[in-house]
Amino acid sequence: MLAFAARTVVKPLGFLKPFSLMKASSRFKAHQDALPRLPVPPLQQSLDHYLKALQPIVSEEEWAHTKQLVDEFQASGGVGERLQKGLERRARKTENWLSEWWLKTAYLQYRQPVVIYSSPGVMLPKQDFVDLQGQLRFAAKLIEGVLDFKVMIDNETLPVEYLGGKPLCMNQYYQILSSCRVPGPKQDTVSNFSKTKKPPTHITVVHNYQFFELDVYHSDGTPLTADQIFVQLEKIWNSSLQTNKEPVGILTSNHRNSWAKAYNTLIKDKVNRDSVRSIQKSIFTVCLDATMPRVSEDVYRSHVAGQMLHGGGSRLNSGNRWFDKTLQFIVAEDGSCGLVYEHAAAEGPPIVTLLDYVIEYTKKPELVRSPLVPLPMPKKLRFNITPEIKSDIEKAKQNLSIMIQDLDITVMVFHHFGKDFPKSEKLSPDAFIQMALQLAYYRIYGQACATYESASLRMFHLGRTDTIRSASMDSLTFVKAMDDSSVTEHQKVELLRKAVQAHRGYTDRAIRGEAFDRHLLGLKLQAIEDLVSMPDIFMDTSYAIAMHFHLSTSQVPAKTDCVMFFGPVVPDGYGVCYNPMEAHINFSLSAYNSCAETNAARLAHYLEKALLDMRALLQSHPRAKL
């Protein structure tokens, strides 16, 4: 569930004039305090939108039944009104009525493994090195780049991002470094060490399943240079050549309850506990991966996507991870690189902004060779593996192997056009792509489905996401008409434009805090908190259908030619992520092999055809030039 963001225009901090007089530490707080609070939408408005969103995806009988339940729910003096008042009270008392609830329900209480089910991966452009020297040089430069970005976080001088002229909440940037998820028996927690009395000065480096603590600052507080980091990485590489080590990191890929039990067993031992604490506190992790088996160029991208998302299995690089760590950069000897991140801390856009910065940084030449001062040996993190822990590792390996075999992932570069074409037609590129997805899905399945697209709520203090529902009556009318020979081309163009505009309108409402999904979730959680019986509208078939997202999608734009990916959120669904570049579009599509009805490559094929057909339709009927 990643965050949609229209390309945020970054302007410098300057909308609150007295900043030049303030200490840096109060700058971020002043910006955050000036942001509006997330509103609770009017009850009737959300319920009307809910009923409207159900029309394309449920039968007329189901819809009529739900309409009755909605009318009862919102009756004067009824349960809906009481819950709405409770939510409004919560909004007055908290900084954001949703953020804590969302963190818990979407992430910390979610018991499936973070791998595939929750943590997104990112594939960066293949680098031009093909050997160990190149791998370590690039990793060193990347580390230096992240530390350079960290200066802006530490000094609170990150340029504020704007969306449609409105400043955005920058809090997520302050959660992604020196943080880690910690498993718990029913609910996990996230520990952030960046604001402690002694903030961490080390990163974690993993090679051949062996973890190292690498200090990246000198005693005077200055960061190590890329040359110095390179020397340290060489030391790490040379002292971890054994390949018979137990992949302790694979424990973090297991079901959260199983991992919580194994975690408690693991940290009973002081040596293990100290090693785990070092990983949790580190600023971020760098995984020096073994090269994946060679494959043909067209399969290469999808293989690397798997490597970034899950490591490729216990025989390859899955043991080279600590999946609870918020940020893990991955660099392999063959030039493939990317990252995987734990989702509780942030959505895609802040991660991608950091990546854009770091990738630009890695292209800078080293102007001066830095002096090679003697540096201490990086500390190897030891683990005492008891038979019980070994058994936990074996179980985690088996579970991960099943998950990896079940994942069907395809990365497609759509070369025919990028955001340039929809823009030339005065259409939103995001809405255009979403309508192509609706068309592709309809052509395969002959029906519309509940579709989730992430909308950023960062216009509000501590805002995370809400849902843009891409399946509408407008989109359904368009996709039905597209292959109907009785509908004229001119009518099809009008229906396409109308569907795109409707999606654009929904997006605008969602980022202003007026979508209904999080509001309904809030009402449901309020009912649980008030210990009242669950209202019928939440026990209804229509609600179950509406929340079963066969298409879970996200636009994550970047300046870098990269793509993000994640697994489907339902067993019979798809995960679709895309980065629209100027003249091409990067897509990732995922499904599960255990579902006979879904196939990622087939959806990719139909999506490509839908995009081309929509372009041909618009080109055959040029807009009248005003």
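Glycine is treated like the rest: Cβ placed from N, Cα and C.
A coil conformation is recorded for His343 (active site, proton acceptor) in the three-state DSSP classification, outside any helix or strand. Annotated active site, proton acceptor per Swiss-Prot: His343, in sequence order, evidence recorded as a curator's inference.
For Lys419, Lys423, Ser424, Glu425, Lys426, Leu427, Ser428, Pro429, Asp430, Ser456, Arg504, Gln555, the entry in Swiss-Prot reads CoA binding site. A coil conformation is recorded for Ser428 (CoA binding site) in the three-state DSSP classification, outside any helix or strand. Cβ neighbours of Ser428 (CoA binding site) (same chain, under 8 Å, six or more residues apart in sequence): Pro422, Val500, His503, Arg504, Thr507.
Around the Cβ of Tyr452 (mutagenesis position), the number of neighbouring Cβ atoms within 10 Å comes to 24. Looking at Swiss-Prot, you'll find the mutagenesis Tyr452 to Ala noted as follows: Increases the KM for carnitine 100-fold.
Under the heading of mutagenesis, Swiss-Prot lists Tyr452 to Phe and annotates it as follows: Increases the KM for carnitine 320-fold and reduces enzyme activity 10000-fold.
Look at Swiss-Prot and you will find Tyr452, Ser454, Thr465 tagged as (R)-carnitine binding site.
Mapped onto three states, the DSSP output places Thr465 (mutagenesis position) in strand. The note that Swiss-Prot attaches to the published mutagenesis Thr465 to Ala is: Increases the KM for carnitine almost 70-fold and reduces enzyme activity 450-fold.
Counted within 10 Å of its Cβ, the other Cβ atoms near Arg518 (mutagenesis position) come to 25, all protein chains included. What Swiss-Prot notes for the published mutagenesis of Arg518 to Gln is this: Increases the KM for carnitine 230-fold and reduces enzyme activity almost 100-fold.
Here Swiss-Prot describes Phe566 to Ala as a published mutagenesis experiment; the accompanying note says: Increases the KM for carnitine 18-fold and reduces enzyme activity 100-fold. Phe566 (mutagenesis position) falls outside any helix or strand according to DSSP and counts as coil.
A simple way to gauge crowding: the CB of Phe566 (mutagenesis position) has 24 other CB atoms within 10 angstroms, across all the protein chains here. For Phe566 to Tyr, Swiss-Prot lists a mutagenesis experiment annotated as follows: No effect.
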Rounded to the nearest Å - Cα separation of Lys426 (CoA binding site) and Thr465 (mutagenesis position): 26
Chain-internal residues, separated by at least six, CB under 8 A from Ser424 (CoA binding site): none
Mapped DSSP class for Arg504 (CoA binding site), helix or strand or coil: helix
Rounded distance in angstrom between the Cα atoms of Lys419 (CoA binding site) and Ser454 ((R)-carnitine binding site): 19
Cα-to-Cα gap, Thr465 (mutagenesis position) vs Arg518 (mutagenesis position), nearest whole Å: 8
Pairwise CA distance, Phe566 (mutagenesis position) versus His343 (active site, proton acceptor), rounded so that it is a whole Å: 11
